[in-house]
Amino acid sequence: MGWDLTVKMLAGNEFQVSLSSSMSVSELKAQITQKIGVHAFQQRLAVHPSGVALQDRVPLASQGLGPGSTVLLVVDKCDEPLSILVRNNKGRSSTYEVRLTQTVAHLKQQVSGLEGVQDDLFWLTFEGKPLEDQLPLGEYGLKPLSTVFMNLRLRGGGTEPGGRS
């Protein structure tokens, strides 16, 4: 069954999102991203008025939300730079200052400049997952001193994980 949830921001503005009881916080955050353009990793949600933080991957109904409910949205600007490590194919790690709102493509440009390898000749992975150029770094849960791996593309038409050439 579908219902509307009120999302209230600290500045006082409110908006509605359509949900179902089986939806999780991750799905709610995706709806909020579509509505106001704030990435999911920047969203902190809490039940109004209790202030209890919502748990990711838990159905909204299990957290006491239903028709007529309101959640508070706090947006983390993620302005502070953080240092991460990028390990190249020779096993050497270099430190990079990044912001979580930067895209993977921006980090690849930085790595390309330092490593002397064109950015279309490598891809980056974190915790075994390939990083998508168009996504912000914050979508991957990077923390200070996280290690990202640089993977060189093989000559001769090899493909990277995900089937891209």
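Every residue, even glycine, has its Cβ placed from backbone N, Cα and C.
These features come from Swiss-Prot:
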type	residues	note
DOMAIN	2-78	domain 'Ubiquitin-like 1'
MUTAGEN	Arg44 to Ala	Does not affect ISG15 signaling, interaction with ITGAL or activation of SRC family tyrosine kinases
DOMAIN	79-157	domain 'Ubiquitin-like 2'
MUTAGEN	Ser83 to Ala	Does not affect ISG15 signaling, interaction with ITGAL or activation of SRC family tyrosine kinases
MUTAGEN	Tyr96 to Leu	Reduces ISG15 signaling. Strongly reduces ISG15 signaling and abolishes interaction with ITGAL and activation of SRC family tyrosine kinases; when associated with D-102
MUTAGEN	Arg99 to Ala	Strongly reduces ISG15 signaling and abolishes interaction with ITGAL
MUTAGEN	Thr101 to Ala	Strongly reduces ISG15 signaling and abolishes interaction with ITGAL and activation of SRC family tyrosine kinases
MUTAGEN	Gln102 to Asp	Reduces ISG15 signaling. Strongly reduces ISG15 signaling and abolishes interaction with ITGAL and activation of SRC family tyrosine kinases; when associated with L-96
MUTAGEN	Thr103 to Ala	Strongly reduces ISG15 signaling and abolishes interaction with ITGAL
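Features recorded in Swiss-Prot, as mapped to the structure shown.
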residue : record               : Cβ neighbours (10 Å)
Arg44   : mutagenesis position : 12
Ser83   : mutagenesis position : 11
Tyr96   : mutagenesis position : 17
Arg99   : mutagenesis position : 15
Thr101  : mutagenesis position : 16
Gln102  : mutagenesis position : 18
Thr103  : mutagenesis position : 16
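According to DSSP, Ser83 (mutagenesis position) is assigned to a strand segment. Among the mutagenesis positions Arg44, Ser83, Gln102, Thr103, the ones whose Cα sits within 10 Å of the Cα of Tyr96 (mutagenesis position) are Ser83. Note: the domain 'Ubiquitin-like 1' (2-78) comprises 18 helix, 29 strand, 30 coil (DSSP; helix = H, G, I, strand = E, B). In this structure the C-alpha atoms belonging to Ser83 (mutagenesis position) and Arg99 (mutagenesis position) are separated by 9 Å. A mean pLDDT of 90 is what the model gives for the domain 'Ubiquitin-like 1' (2-78). Put simply, Thr101 is the one of the mutagenesis positions Arg99, Thr101, Thr103 whose Cα lies nearest to the Cα of Arg44 (mutagenesis position).
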